[in-house]
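As recorded in Swiss-Prot, the features of this protein are as follows:
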- 135-252: nucleoside 3',5'-cyclic phosphate binding site (BINDING)
- 267-380: domain 'N-terminal Ras-GEF' (DOMAIN)
- 606-692: domain 'Ras-associating' (DOMAIN)
- 717-944: domain 'Ras-GEF' (DOMAIN)
- Thr644 to Ala: Blocks the gel mobility shift induced by PLK2 and affects stimulation by PLK2; when associated with A-806; A-933; A-1022 and A-1175 (MUTAGEN)
- Ser806 to Ala: Blocks the gel mobility shift induced by PLK2 and affects stimulation by PLK2; when associated with A-644: A-933; A-1022 and A-1175 (MUTAGEN)
- Ser933 to Ala: Blocks the gel mobility shift induced by PLK2 and affects stimulation by PLK2; when associated with A-644; A-806; A-1022 and A-1175 (MUTAGEN)
- Ser1022 to Ala: Blocks the gel mobility shift induced by PLK2 and affects stimulation by PLK2; when associated with A-644; A-806; A-933 and A-1175 (MUTAGEN)
- Ser1175 to Ala: Blocks the gel mobility shift induced by PLK2 and affects stimulation by PLK2; when associated with A-644; A-806; A-933 and A-1022 (MUTAGEN)
Amino acid sequence: MKPLAAPANHGVLGQQEKQSLPADFTKLHLTDSLHPQVTHVSSSHSGCSITSDSGSSSLSDIYQATESEAGDMDLSGLPETAVDSEDDDDEEDIERASDPLMSRDIVRDCLEKDPIDRTDDDIEQLLEFMHQLPAFANMTMSVRRELCAVMVFAVVERAGTIVLNDGEELDSWSVILNGSVEVTYPDGKAEILCMGNSFGVSPTMDKEYMKGVMRTKVDDCQFVCIAQQDYCRILNQVEKNMQKVEEEGEIVMVKEHRELDRTGTRKGHIVIKGTSERLTMHLVEEHSVVDPTFIEDFLLTYRTFLSSPMEVGKKLLEWFNDPSLRDKVTRVVLLWVNNHFNDFEGDPAMTRFLEEFENNLEREKMGGHLRLLNIACAAKAKRRSMTLTKPSREAPLPFILLGGSEKGFGIFVDSVDSSSKATEAGLKRGDQILEVNGQNFENIQLSKAMEILRNNTHLSITVKTNLFVFKELLTRLSEEKRNGAPHLPKIGDIKKASRYSIPDLAVDVEQVIGLEKVNKKSKANTVGGRNKLKKILDKTRISILPQKPYNDIGIGQSQDDSIVGLRQTKHIPAALPVSGTLSSSNPDLLQSHHRILDFSTTPDLPDQVLRVFKADQQSRYIMISKDTTAKEVVIQAIREFAVTATPEQYSLCEVSVTPEGVIKQRRLPDQLSKLADRIQLSGRYYLKNNMETETLCSDEDAQELLRESQISLLQLSTVEVATQLSMRNFELFRNIEPTEYIDDLFKLKSKTSCANLKKFEEVINQETFWVASEILRETNQLKRMKIIKHFIKIALHCRECKNFNSMFAIISGLNLAPVARLRTTWEKLPNKYEKLFQDLQDLFDPSRNMAKYRNVLSGQNLQPPVIPLFPVIKKDLTFLHEGNDSKVDGLVNFEKLRMIAKEIRHVGRMASVNMDPALMFRTRKKKWRSLGSLSQGSANATVLDVAQTGGHKKRVRRSSFLNAKKLYEDAQMARKVKQYLSNLELEMDEESLQTLSLQCEPATSTLPKNPADRKPVKSETSPVAPRAGPQQKAQPQQPLAPPQPSHKVSQGLQVPAVSLYPSRKKVPVKDLPPFGINSPQALKKILSLSEEGSLERHRKQAEDTISNASSQLSSPPTSPQSSPRKGYALALSGTVDNFSDSGHSEISSRSSIVSNSSFDSVPVSLHDERRQRHSVSIVESNLGVGRMERRTLMEPDQYSLGSYAPVSESRGLYAAATVISSPSTEELSHDQGDRASLDAADSGRGSWTSCSSGSHDNIQTIQHQRSWETLPFGHTHFDYSGDATGIWASGGHMDQIMFSDHSTKYNRQNQSRESLEQAQSRASWASSTGYWGEDSEGDTGTIKRRGGKDVSTEAESSSMVPVTTEEAKPVPMPAHIAVTPSTTKGLIARKEGRYREPPPTPPGYVGIPIADFPEGPCHPARKPPDYNVALQRSRMVARPTEAPAPGQTPPAATASRPGSKPQWHKPSDADPRLAPFQPQGFAGAEEDEDEQVSAV
């Protein structure tokens, strides 16, 4: 087993290492004081607030808060701006991610436990993870569970390690959890095994031997191993546990004995496979405790092996006649109706089955069951819309209606002509008509309803099956016939005008759903009672919110009357003015029950506001509910305007302005409801006097309306956009029937044809292209950056709404190539958002089967509603389907169907909210402190957010009467967002997007935007490899260019080469013991390898922690787009680490100087404080290449940050290499200096300058201001005669001579402003002395001599190797240095041409040492190695104890020998080119074996 990481002794990552982190988690940005310099900053102000758990509440907390505290809230007008202002943007919107994105890797924790310590929960976690792997396909659950209980976890650190040799004895069965291995067979053939594949023994105790040699292909390969003995025992045990059911000599069913836990209490037989007939019969047999979901699983999946549901239906009707089976049959039917009512709706045969079953229940006097069945039908029935046309108004209606508000019912269809269009449209007996042509029919007199239906030739009707109440209506009518007197409501009368639209009383759930039909005399809409209630309400100001909205109702318990609120209670007058529930026996009463179960309708609370105008343009705000009619609004408006006339003289008119400027005016029907939802942004409601014909809206007002209705994304609140996206997504998500997943997966033909599923599937593409379209259509660069920033904030709010689908779509949109290439736009984005973006996309790191995302999803505090990432759902289901056979031995593989059903149930639970989703997504506003905007059409949306104080909920009293204007503005913003989203014009064609992208930023270079994280462009020679961190991206290689030299300058901006997996130290292959040296057995081999890796880790704690400092900044190799575009967000602590915008791995934030046409600045002040011991500089004056070497030792407590020198230290050594390029000095010509500056300017992504904010737009200016003015030695003479190494080794003596004043100046500056932008722009001057060569090879970065010979100096391999000597012939130099800015502008013309900067050398593309390089032209055929190979090579770390002698050069793993292993290269002493430096050596080369030395 892989031991846990040793406790950190540096105090920075100790928190993290208490438990071993998985490979990909250690790459997350941890906020545990990674940078001591920013430890005083609260998490709310740190750059990475998304990972800070500063006590901010998760949605579930807020939800609970709303439940318990709703009654205490005071809602008096609280200030809130409708749109996020720039000021709060950075402060508030971003700082309250609901919980950290990083969570523990639970699976890893379980694996690392000793098998005997694993609990049942641990095994369940492992089972959940393992069942998706192909290796476990076709195994039964019990086998998997047993294997999970005994598996041992092993990690092999390094790529290229031999796991098994040919002919070795095998002693385990292993499955790959992460990474891949390659098996090379003796005949030369090779096979690659990747995640989920298995290798090793078969389930027998015979000796087996390895065929071929197995090597790891990548670092950090993870395996689980099961010893041969255990594997054999478990797989052979299966047969013993099997129970076969035979009929007529044939096996018809196979069951397996299972124990679900170790207590022995949950054990029994579970169906594994069987014939379709036998499985159907099992529905009414006894089910064991270990198979509680058989009926649900069967009812969901029968469609995969039965051609028609009637096959089951007929059997059930048959079995119903057997008294012993009757209860079981009834239970099956109730579950069927409750879970899959869509099987019955629209299927005439199944509808007849249901009717026959109801008749059977009535016949057997099973009233309770019948009642439950009717309740389930009513609750599960969905609204259906249909359109009917009549040839003329006089044409008779093709159906007969019953009911009406005078009887206390809705309008019901009693019968339909069988040959009419209505039947074809799907209208049937028992349907309740809810709406006709937009007019609410839930509370209307029958005569009025008939009049509306007769007077229209075009009828758009919304209906819903409601047999439960329809039967109640029929019973009432038959009673009336018998008694001869109509039933009259006893309490009050039904004058509509007396209805108040302000709720009368806070209601308990029982009251909401307790409008039971027991007391049939009651009327919900009473006058006397309501007036009393109104007075009470006015006096007491009781909150309008339910104290516990639906908290006490269990969702899945629909079979119990008391649960659905239909218990026999004394009548409680309806306190809610729900116009649909005007009678206790009204059909929609069921909707109160329905709300608990489904919430497709919402309680009638006045959570909406209308703004009503008069002809003189005065306006008033009127509080209404969703069901308030136009007539009621007129009554309220008359009261608000203090008009004396009667309501009959006035009507409500809608005035709207078309985009062409045409003013339209129409009178609204009195019964029209949902008024707040109907009004357009370009429309207004007017109170119109019917007697007058005045113009309601002048032309000026119309123009203003038109202007208001034109909206752009930047005008919209990011919170509101995220809320509306979430509501829209959630509506689509929860409408998906469980059967649609099955139909889609098994490609079954169904009535619905998976329409809801397809819609939800399309949303992710639409949202992705929306992001790209919005950004690329904006021509202004600054606005483009703001739109990107806006989208990052929207994604963040989607994260808070637990809308992972939209979050992923937005991230994908920002990563689309046409958006990703907008280099200068991304550079303007503030670092904070870069960091947030990286954190957001880090969540979707695909490694280990999306382990991070799955961890968050399975987190304890993630309660519904959740909108999961749909592609992952689809992948999991496809995996289960394709990884397991549907039939085994001719029998239906029910184990497979059970797993699929379980997965679908799990997905369904995410949509099972017991509160209106609009409210759930709505309870978040900035800082949780201001008035929550109320949803358009959401009932309880007035439940407010909770002020957060140190993570504790602060209870605040608020008045229950809301500030209507504030609510209106909120609703108006919601309306704007809705209109914006509904009118989106998407550009779905990637070629068109690319064209738009090129119009925004023409291609000045073929490179991707920031290599640090824009998507790499594929080239023939360099396959794009996964990115390993903020600084590491595959760069396009110039096919014919030899590897480009790369040089380090400073340790100040440089972390010693770090590994990608900090907690797993890499060591050179030569230091590894032979694989399996401790044991001839495979299981122990993998484990021993894993343990040796950890021993290395303990030995190299120092290096390890350095690794951590940098790796914390890197994100997983495969994350969608893994890094900030401008280097590290570490610059927060005042560092200039963000220079390295190159393709070098995060292993060197240090980067190539020559290739980047820039010099790092070297920290010289605070040497003791930073423990920077000394540096060595060698300058190759003949080549014109300045090289500076820095050797550093850092004390343990400084590891994580020591190497990130603060900006204040980095100023001193500017251009030092230019001064001391040899024992004498050389004049820096104007031409060279200026070219250096310009090359840096034009280097695009290759240079450090591209990192600094805004530096690209006016690079010359910056260079002018920063570069030259900061040279304090424009015409200074130096008479220092010591040799160069002496100067550097002296701890910065020369620096102090040269730069003491400027160093202090910058120290002061930096302490006074910690602004990122300034730090970055100041940083840009450090890169201006780039090429020292006479000539620069345009796009390759190869330095040429004047004589035309290429010299490819050795590139850094980002590894810990000793300093090497370089070729440098002493050239006499005048002691005069002239540096003037005068010629900076002279070279601008050359900027776009051949002096464009090349892509920087990717890590691991190691150059050929000068000593090996033949004189003469370069070899065009020489190609770099595969990027992956180079990357792995770049992680080889030389052990400090083996630092070679001063004369040695670093490993010469050259680009032309991709297969070679690192080896020490000993240059020939006789090589004349090395002569000048041979005797000199390095002053401090052997001074301290622990020092980290950078390679050049």
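Quick reminder: no glycine exception, Cβ is built from N, Cα and C everywhere.
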Seminar exercise, completed: Its residues classified by DSSP, the domain 'Ras-associating' (606-692) shows 19 helix, 33 strand, 35 coil
For this session: Among all chains shown, work out which of the recorded positions Ser180, Thr644, Ser806 has the most CB atoms within 10 A of its CB.
Result: Ser806
Exercise. Which of the three DSSP states, helix, strand or coil, fits Ala135 (nucleoside 3',5'-cyclic phosphate binding site)?
Worked result: helix
For this session: To the nearest whole angstrom, state the Cα distance for the pair Met195 (nucleoside 3',5'-cyclic phosphate binding site) and Thr644 (mutagenesis position).
Result: 79
Exercise. If you count other Cβ atoms within 10 Å of each one's Cβ, which of the binding-site residues Val150, Met210, Cys225, Lys240 has the most?
Worked result: Cys225
For this session: Taking only the Cα atoms, work out how far Met210 (nucleoside 3',5'-cyclic phosphate binding site) lies from Thr644 (mutagenesis position), in Å, as a whole number.
Result: 98
For this session: Name the secondary structure element type, per DSSP in three states, that contains Cys225 (nucleoside 3',5'-cyclic phosphate binding site).
Result: strand
Seminar exercise, completed: Rounding to whole Å, the Cα atoms of Cys225 (nucleoside 3',5'-cyclic phosphate binding site) and Thr644 (mutagenesis position) are apart by 87
Problem set entry | Segment confidence, the domain 'Ras-associating' (606-692), expressed as mean pLDDT | 90
For this session: Kindly report the helix/strand/coil residue split of the domain 'N-terminal Ras-GEF' (267-380) according to DSSP, in that order.
Result: 78 helix, 8 strand, 28 coil
For this session: State the Cα to Cα distance, in Å, between Ser806 (mutagenesis position) and Ser180 (nucleoside 3',5'-cyclic phosphate binding site), rounded to an integer.
Result: 32
Exercise. Counting only residues 6+ apart in the same chain, whose Cβ is under 8 Å from the Cβ of Ala135 (nucleoside 3',5'-cyclic phosphate binding site)?
Worked result: Val175, Gly196, Asn197, Ser198
For this session: Provide, as an integer number of angstrom, the distance between the C-alpha atoms of Lys240 (nucleoside 3',5'-cyclic phosphate binding site) and Thr644 (mutagenesis position).
Result: 90
Seminar exercise, completed: Least crowded of the binding-site residues Asn165, Met195, counting other Cβ atoms within 10 Å of each Cβ, is Asn165
Seminar exercise, completed: Per DSSP (helix/strand/coil reduction), Ser180 (nucleoside 3',5'-cyclic phosphate binding site) sits in coil
Problem set entry | Between Thr644 (mutagenesis position) and Ser180 (nucleoside 3',5'-cyclic phosphate binding site): CA-CA distance (Å) | 83
Problem set entry | Cα-to-Cα gap, Asn165 (nucleoside 3',5'-cyclic phosphate binding site) vs Thr644 (mutagenesis position), nearest whole Å | 99
